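Taken from Swiss-Prot as is:
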type    : residues      : note
MUTAGEN : Ser101 to Asp : Does not inhibit F-actin retrograde flow at the peripheral region of growth cones; when associated with D-249
MUTAGEN : Ser101 to Ala : Inhibits F-actin retrograde flow at the peripheral region of growth cones; when associated with A-249
MUTAGEN : Ser249 to Ala : Inhibits F-actin retrograde flow at the peripheral region of growth cones; when associated with A-101
MUTAGEN : Ser249 to Asp : Does not inhibit F-actin retrograde flow at the peripheral region of growth cones; when associated with D-101
Amino acid sequence: MNSSDEEKQLQLITSLKEQAIGEYEDLRAENQKTKETCDKIRQERDEAVKKLEEFQKISHMVIEEVNFMQNHLEIEKTCRESAEALATKLNKENKTLKRISMLYMAKLGPDVITEEINIDDDDPGTDTDAAAETCVSVQCQKQIKELRDQIVSVQEEKKVLAIELESLKSKLGEVMEEVNKVKQEKAVLNSEVLEQRKVLEKCNRVSVLAVEEYEELQVNLELEKDLRKKAESFAQEMFIEQNKLKRQSHLLLQSSLPDQQLLKALDENAKLIQQLEEERIQHQQKVKELEERLENEALHKEIHNLRQQLELLEDDKRELEQKYQSSEEKARNLKHSVDELQKRVNQSENSVPPPPPPPPPLPPPPPNPIRSLMSMIRKRSHPSGGSTKKEKATQPETAEEVTDLKRQAVEEMMDRIKKGVHLRPVNQTARPKAKPDSLKGSESAVDELKGILGTLNKSTSSRSLKSLGPENSETELERILRRRKLTAEADSSSPTGILATSESKSMPVLGSVSSVTKSALNKKTLEAEFNNPCPLTPEPGEGPRKLEGCTNSKVTFQPPSKGGYRRKCVGSENQSEPVVVLDPVSTHEPQTKDQAAEKDPTQCKEEERGETQPEFKEDSSGGKTGETDSSNC
């Protein structure tokens with residue numbers, strides 16, 4: 001099989017080589033023919049150029065002769081004119097001489113005059129005869145005739161030469177046209193020759209490649225022949241060894257009668273050896289076939305991949321051309337629209353001046369960061385909105401009572417501020433400058449606050465936490481609201497009684513409480529504020545509050561000074577920063593947005609100027625803390 005395939009390949013290669021050689025010979029013959037035609041055209045061109053040069057020489061000779069004749073004619077004309085001028089001068093001189101002679105003869109006698117006159121009569125006749133002889137001499141007439149004949153002949157020659165010149169010029173133009181045609185044909189022939197040379201070079205390359213492939217195939221053939229010979233020799237050696245082994249086995253069998261099992265094993269061994277050799281030969285053939293297939297498949301895959309890449313590139317090119325055309329159209333449309341808009345703008349600027357800009361909107365009210373943080377914590381503890389709806393449904397009545405209590409508490413606070421309660425001074429030097437912070441998520445703010453609370457928990461002693469006991473598990477806000485509710489129910493009949501009881505209950509009594517218990521209570525209130533799932537009952541119809549204005553506010557905590565913790569609410573919009581001090585004995589009271597707006601402006605002014613806030617101490621009997629209003633932060 002291999003030998004037949006190799007012979008077929010060799011036949012194909014030889015046929016291709018013969019075809020390439022035949023094409024090469026045909027192209028060579030065509031090249032020779034084109035060279036012969038080119039040589040003929042060159043010879044014709046050279047002959048035409050020679051004829052042109054001869055015509056040019058003849059025309060130059062004729063022009064020189066004509067110029068010589070014209071010069072000779074001009075010389076003869078000048079000679080004749082000079083002769084005529086001399087004749088006129090002589091006539092004038094003769095006349096003057098006659099006049100002079102007549103004057104002299106008048107002086108002489110009449111006899112002499114008559115004689116003289118006779119002599120003179122004879123003389124003018126002789127003079128006229130001499131003049132006639134001079135004028136009518138044969139030589140002059142001959143010369144004049146010759147000159148006239150020469151002039152006529154020269155003119156005729158001139159006409160003939162002019163005609164010849166015109167004919168030569170026409171011939172020259174025709175020859176030039178022929179030369180141009182020959183040049184064009186030569187250029188065409190040169191281009192054809194170049195093309196044929198390129199084809200010849202391609203054929204040479206193809207023939208070189210074919211020869212190289214033929215040589216490679218010859219080398220492979222020789223190698224395969226050598227390998228086949230080696231394989232045959234190896235097979236012969238193996239066959240000889242196998243025969244030797246068979247003989248030895250027969251001798252052994254004859255010498256010692258073995259068992260039937262040994263005979264069967266030997267037979268099986270021989271069969272297995274034959275099968276192994278056959279399988280080895282088949283395996284080698286399969287390996288060769290697979291290698292050839294792999295080579296062919298690799299080439300086909302490369303060609304297929306290249307074709308696919310070509311198609312993809314062509315598609316990309318078309319898409320890019322379409323995009324380019326569309327972008328050009330868009331650019332034109334945009335230019336047109338820009339021009340129209342510029343025209344409109346120019347017309348509007350020229351026609352009517354622009355109206356004044358509207359006034360800027362009023363700045364929003366300052367946000368309440370503590371309220372926003374509380375709403376954030378509420379959202380974190382209650383992510384779903386179903387629980388808030390249930391709470392709103394279950395507690396619509398208590399919200400109205402709480403709002404009334406809040407209003408009463410605000411009025412009480414305002415009365416105390418107006419009466420002039422002594423306020424604690426606040427250290428304003430430790431106040432940090434307001435810096436614009438970027439908007440952070442609710443989770444990061446809550447994590448920071450919880451970390452601060454953790455540090456506060458670590459700083460305080462464990463005794464203060466144990467001394468509080470299980471009574472502090474309830475939040476301070478719930479206690480205050482419960483107490484206010486009881487007082488409101490007890491004294492609902494008279495508003496003065498409500499005010500008195502609420503004032504007596506909410507008014508702090510100055511007592512001696514240890515600083516440890518104060519700090520512990522303050523910590524517990526802070527933890528209750530930030531960790532309570534629902535510290536404030538929302539107003540009906542309000543829904544969960546959102547965190548607004550976090551970018552313009554910042555909450556900072558200060559370490560305890562003189563037994564209390566201070567918290568600052570710094571706003572980047574306000575230059576004078578309001579300070580809220582959370583003391584261990586201060587009371588926390590809830591407020592709504594409307595109540596915060598109804599506050600007295602004097603309190604806001606005092607807080608902006610940096611004055612201290614009222615300090616409310618815990619009652620010794622109850623041990624409860626209040627809440628300061630922090631809506632102005």
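Indices start at 1 and increase along the chain as displayed.
Every residue, even glycine, has its Cβ placed from backbone N, Cα and C.
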Neighbouring C-beta atoms (10 Å sphere around the C-beta of Ser101 (mutagenesis position)): 13
Same-chain residues at least 6 apart in sequence whose Cβ lies under 8 Å from Ser249 (mutagenesis position): Leu266
Helix, strand or coil at Ser249 (mutagenesis position) [DSSP, three-state]: helix
